[in-house]
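My questions will all concern the structure given below.
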Amino acid sequence: MKSILKAMALSLTTSIALATILLFVYKFATRSKSTKKSLPEPWRLPIIGHMHHLIGTTPHRGVRDLARKYGSLMHLQLGEVPTIVVSSPKWAKEILTTYDISFANRPETLTGEIVLYHNTDVVLAPYGEYWRQLRKICTLELLSVKKVKSFQSLREEECWNLVQEIKASGSGRPVNLSENVFKLIATILSRAAFGKGIKDQKELTEIVKEILRQTGGFDVADIFPSKKFLHHLSGKRARLTSLRKKIDNLIDNLVAEHTVNTSSKTNETLLDVLLRLKDSAEFPLTSDNIKAIILDMFGAGTDTSSSTIEWAISELIKCPKAMEKVQAELRKALNGKEKIHEEDIQELSYLNMVIKETLRLHPPLPLVLPRECRQPVNLAGYNIPNKTKLIVNVFAINRDPEYWKDAEAFIPERFENSSATVMGAEYEYLPFGAGRRMCPGAALGLANVQLPLANILYHFNWKLPNGVSYDQIDMTESSGATMQRKTELLLVPSF
């Protein structure tokens, strides 16, 4: 009996030891496997994750620099938000085609919740039936080629007003082009939306700028979305709530005034379209939905178009040969005409090359807008959990040296034989993003860049003030969701 018990004890000990060894081997194997399948990433800190790597730099450049070291598909832990970053045309094409629907959502943000009426605008709306209907309205009604064309006369009129204002300021005196161009685009969009410029233009402009400042995606509320107390401690919730009250007051007054005067208008404005659809049986819109969409038009339209014009002029000032070439093309084609019509400049190839090259180097949204994974995805062997944020670094993609020779240089001629318009065939050129969540306002945005830029270059010669050499122009970028100049563009016109 003792021998049996001894054997049983030995057997049990052996079994436990064997089980322990097998469990250790299993855990080691699965851990090794998991490690092998983890996306490359920099070293991280507790709580904040990888945020410290982005301190002291603009997000798009900071993320680009990390990608150069850790790869064009990498993982970042931004606070409590797992994030994958795409920085190459190859991975952008793979994800925005094969996995486009899996990453069709937008992350919920405090800004979207408060300022954009619970994310009911086109840009931040979650993927689903509501978003599909909004996208359809944009494509067929608000931002169709026909609708964009219908605003041609007001674009021409407002561009001519800008020319007259600059001339009135006097030759040889510095002009704040940043301020003037932003005001021009805001006025064009105001008239397109409401049928006229609005008396509270300055207030609307400040609201739009504040919204853009709050949507950078890297502040406390964005990286710790579940820590509600931080939203209060940081002051962001209070700022956004105050901003929301201003928006409600301003847009409610505009809509009320517009409704009273609707019988006197002949051209259907963007607000007319939305009010017509408001009580539609097919897809009714609420008043808050309409306000969110109007904010999209201004927020996405004003800053992106004005900054593109600023960057184009900045690059041309820095590159006198390109400036001379585009001005010669304009002046030859227009042959002394006083006012420019859009038909006059549609076929001006070098002007269009300048715009494309500007958008390559200075995409309006350098990190586009983040997407979010709707379901777990296996991406090239990597397991991507649900709710993972996706950042596509268009800034890095547009400057990828594997696809672009002298990628950091401003060379409009590189587009001479290119058919790329708003997207490159290999996703090497993505100024407006790609896939389902691609910017629906590309046609309107390009129209609001081409004519103003042509007027500014055709009617005036430009130089830096105080005898500063062209190669000393400040090209520093600001930090935020959109790619703006850090300093305002002050230039001296002659005519």
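In case you wondered, yes, glycine gets a Cβ from its N, Cα and C as well.
Those substitutions? Not in this structure, it's all original residues.
Sharing the record's features from Swiss-Prot:
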type	residues	note
MUTAGEN	Ser307 to Ala	Reduced activity leading to a slightly reduced accumulation of artemisinic acid
MUTAGEN	Leu369 to Met	Reduced activity leading to a reduced accumulation of artemisinic acid
BINDING	Cys439	heme binding site
MUTAGEN	Ser479 to Phe	Altered artemisinic alcohol oxidizing activity leading to the accumulation of artemisinic alcohol
MUTAGEN	Met483 to Val	Reduced activity leading to a reduced accumulation of artemisinic acid
Out of Cys439, Ser479, Met483, give those recorded positions positioned within 10 angstroms of Ser307 (mutagenesis position), comparing C-alpha atoms, in sequence order.
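So the list reads Met483.
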Using a Cβ-Cβ cut-off under 8 angstroms and a sequence gap of six or more, which residues of the chain neighbour the residue listed as 'heme binding site'?
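When sequence neighbours closer than 6 are ignored, the residue listed as 'heme binding site' has Ala300, Leu365, Phe432, Gly433, Gly445 within Cβ distance under 8 Å.
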Long-range neighbours only, meaning 6 or more apart in sequence with Cβ under 8 Å: which ones does Met483 (mutagenesis position) have?
His60, Ser307, Trp311, His362, Pro363, Pro364, Leu365, Pro366, Phe395, Glu477
As a test of the contact definition, list every same-chain residue at least 6 positions from Leu369 (mutagenesis position) whose Cβ is closer than 8 Å to its Cβ.
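Expected: Arg106, Val123, Leu124, Gly433, Arg437, Ala481.
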What is the number of other Cβ atoms found within 10 Å of the Cβ of Ser307 (mutagenesis position)?
25
Please give me the CB contact count at 10 A for Ser479 (mutagenesis position), counting all chains in the structure.
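For Ser479 (mutagenesis position), the count of other Cβ atoms within 10 Å is 18.
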Does DSSP put Cys439 (heme binding site) in a helix, in a strand, or in coil?
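Cys439 (heme binding site) sits in coil per DSSP, no helix or strand.
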